[in-house]
Every structure is written in C-alpha cells, then in structure tokens.
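Report on one structure; see the data block that follows.
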Amino acid sequence: MSATSTIVMPGERIAAIEELAKSKRVILGPGLRRLDDTVVASKAGPLRHKEPGTFWVDNYQRRYIPARGDLILGIVRAKAGDLYRVDIGATDTASISYLAFEAASKKNRPDLIPGDLIYARVLNASADIEPELVCVNSVGKSGKLGVLTDGFFFKCSLNLGRMLLRENCPVLAALTRELPYEIAVGVNGRIWLKAHSLKETVALANAISALEQSGCAEIDKICGNLGDFLQA
C-alpha cells in the first residue's frame, strides 16, 4: 500500500486513474466516483493507492459510508425472512442472507440471534439500495469471516480502522511481538480482540486505543507500557 502526495478536492478530476483504467481493472473506494468515462473526487484528502488498482481518498469522517469490498464488523439486530438486519454503523442497516455463510443451505442455516457480532465484507453498496454483506470469499470459504464469539468489542475512529487494515501494519506487528492474540478490524471503526486472558485482552485494547492520540510514531513506547502493565 502506498500513499501519494496528491491532495484532492471534491469535484477534482483524477486523470491518472482514468489513464490506468484503460489498461487494467481499477477499483474506486470511498471519496472517489465514476462519472461516465471520468473519475472525480467526492471528498477532500490525500489520494491513497493499494496495488494492483485500488484507489480511495483518506478523508476524516465521523460516520461510516459503505463501499464495495469493505471489511466491517456488524451487530445482528433482527431476522427478516431469509435475511438478517445488521447494524454496521452507517445511516442505513445492512442485510445478509443466511446463504452468505460457508456451507449454509436451507437445511443448514446459521443460528444468528440479535446481538451477535459478525465479521463480513460489503458485497453491494449504493445510494439506492441497502448495503448487502457476505461472510464468504469468491470460492465460498469463510476464511476469517463469520460470527465472532467471546473476545472484546470496542470502537475506534474510521481512520484508525483503515490504518490497522493496511498490509504489514507496524502496529499489529509490534503488538504481536509482545503477546499472541486474534483481531478483526473493520473499516467502519469497530474492532474485535481476543487474547489468552481478560487482562491481556484489555491491555491490548488500551494499547490500540492509545494510537488515536499518539499515532504510529509512539508504537515502541506503547508496547513498552503494555509489557509493564502485563508484569504488574
């Protein structure tokens, strides 16, 4: 993943992406919009790029706006026929079919109840329809997606969520050197965390939350504080 030095403004045309789209598949993320054959920015901020062809604008926002391909954490709110209504922190609730889980069928439905936490991917998202979620990849396997049990759930800023999801994130690598854990991060500003004990889980959650104020530059200090806390 790379960050360009280009700052874009709403309505600005992004010619570089248009040119790239002529020779390869390009995916537009939050902050970018396709208008006929042109690509324009819909938000202000640094233009970001992830190989091979994903672009988005890293704009600070308080409310999550769903985009196709996003990894999110959702809370099941209700069942409606063959669908489950899921709170993903957006303006509208999302939906997920019982068939959107690995090995699901009419006779083998997932047993979800209100309050369950799921790690899912946004399949469809537009202004005209409610977001649709899936808990499987393109070959029908769940991977890390699905229902999350036990652990500790907390919220963070959308920017921190995106930072933690970057490939080779130095924060998660540094924390892994301190102790083993499981984590699921959503770009909708939600995190699920599970370590061997409650004390370790809370310590990790506090360390990650501290990044809201200090940033990656203080990760060594944060990890040091984590070690001191665990030894106390």
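A Cβ is built for glycine as well, from the same backbone N, Cα and C atoms used for every other residue.
Substituted residues are absent from this model; it holds the original ones throughout.
Listed in Swiss-Prot as a mutagenesis experiment, Gly11 to Ala is described as follows: Results in reduced viability, shortened lifespan, age-dependent wing posture and locomotor defects. Shows a mushroom body beta-lobe midline-crossing defect. Results in increased steady-state levels of specific neuronal mRNAs such as Arc1 and wfs1. Classification of Gly11 (mutagenesis position) by DSSP places it in coil, neither helical nor stranded.
Record note (Swiss-Prot) on the mutagenesis of Asp87 to Ala: Results in reduced viability, shortened lifespan, age-dependent wing posture and locomotor defects. Results in increased steady-state levels of specific neuronal mRNAs such as Arc1 and wfs1. Taking a C-beta cut-off of under 8 Å and a sequence gap of six or more, Asp87 (mutagenesis position) has these contacts in its own chain: Gly74, Ile75, Val76, Arg77, Thr93, Ala94.
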If you draw a 10 Å sphere around the Cβ of Gly11 (mutagenesis position), how many other Cβ atoms fall inside it, taking every protein chain shown into account?
10
